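The block underneath contains the structure these notes are about, expressed in structure tokens.
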Amino acid sequence: MAANKSKGQSSLALHKVIMVGSGGVGKSALTLQFMYDEFVEDYEPTKADSYRKKVVLDGEEVQIDILDTAGQEDYAAIRDNYFRSGEGFLLVFSITEHESFTATAEFREQILRVKAEEDKIPLLVVGNKSDLEERRQVPVEEARSKAEEWGVQYVETSAKTRANVDKVFFDLMREIRTKKMSENKDKNGKKSSKNKKSFKERCCLL
């Protein structure tokens, strides 16, 4: 399932987001709520579904590409390929299921392994189903402490009420954008340094 691409989108900045987490935590529900303002409770798990949407990020029109990966163990072997293509990750668990929170550590390790050559990977930890407070198994402080340990932001969401749904996608896009700008600056700096060195060498030869 994918959102239709419109003409002229190719020239816009594109930010690639990967949804990661155990099965049944609400990754698809969050994605569909963000894409279409719809709450879908029952969703058939697939290997991966890709979505693309044009949004305005801090006054700039950009595209977000969302890959919603299946959390089931059956798909663990192909997850590496999806992770390689991602620029930022929403690491999702359900606050009503402590096991899904514990699993985030393994998913994070997999991301770090696949993206080992990169310095800081844009990543947010997302505690979904905040509307089910009475069934909470993961204390806010426990989740926040883990996120702080990893040096990332922790946000609680509800795909049902749409609480913080836009926030997590937009905050992650900002992190991706910052990383890209930093990398471009580094590349330009190295290029400039190389050109200066080349110029000096030519001067010496004259």
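Every residue gets a Cβ built from N, Cα and C, even glycine.
In this structure the noted substitutions are not present, so the sites keep their original residues.
Remember, predicted model here, so these are calculated numbers, not experimental data.
Residues or ranges marked as GTP binding site by Swiss-Prot: 21-29, 68-72, 128-131, 158-160. Swiss-Prot gives this note for the published mutagenesis GLU38 to Arg: No effect on cytokinesis. No effect on cytokinesis; when associated with V-23. Decreased interaction with EXOC2 and EXOC8; when associated with V-23. According to Swiss-Prot, the mutagenesis experiment THR46 to Ala carries the following note: Reduces the binding affinity to EXOC2 effector. A mutagenesis experiment is reported in Swiss-Prot for this position, THR46 to Ser, and the note states: Reduces the binding affinity to EXOC2 effector. According to Swiss-Prot, the mutagenesis experiment ALA48 to Trp carries the annotation: Impaired abscission, the last step of cytokinesis, as shown by the accumulation of bridged cells. No effect on cytokinesis; when associated with V-23. Decreased interaction with EXOC2 and EXOC8; when associated with V-23. ASP49 to Asn appears in Swiss-Prot as a mutagenesis experiment; the accompanying note says: No effect on cytokinesis. Impaired cytokinesis, as shown by increased number of binucleate cells; when associated with V-23. For the published mutagenesis ASP49 to Glu, Swiss-Prot gives the following note: Impaired abscission, the last step of cytokinesis. No effect on cytokinesis; when associated with V-23. Looking at Swiss-Prot, you'll find the mutagenesis GLN72 to Leu noted as follows: Loss of GTPase activity. Under mutagenesis, Swiss-Prot gives CYS203 to Ser with this note: Loss of geranylgeranylation and membrane localization. Here the residue is the original one, while Swiss-Prot reports the published mutagenesis LEU206 to Ser with the comment Converts geranyl-geranylation to farnesylation. No effect on membrane localization. Confers resistance to GGTI-induced pancreatic cancer cell apoptosis, but not to GGTI-dependent inhibition of anchorage-independent proliferation.
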ASP49 (mutagenesis position) and GLY21 (GTP binding site), Cα-Cα, nearest whole angstrom: 14
Between GLU38 (mutagenesis position) and ASP68 (GTP binding site): CA-CA distance (Å): 16
Proximal but sequence-remote residues of the same chain as GLU38 (mutagenesis position) (Cβ under 8 Å, at least 6 apart): LEU32
ASP49 (mutagenesis position) versus GLY71 (GTP binding site) - Cα distance in angstrom: 12
Pairwise Cα distance for LYS27 (GTP binding site)/ALA48 (mutagenesis position) [Å, integer]: 11
Spatial neighbours, same chain, of GLY24 (GTP binding site) - Cβ under 8 Å, 6+ residues apart: GLY71, SER94, GLU97, SER100
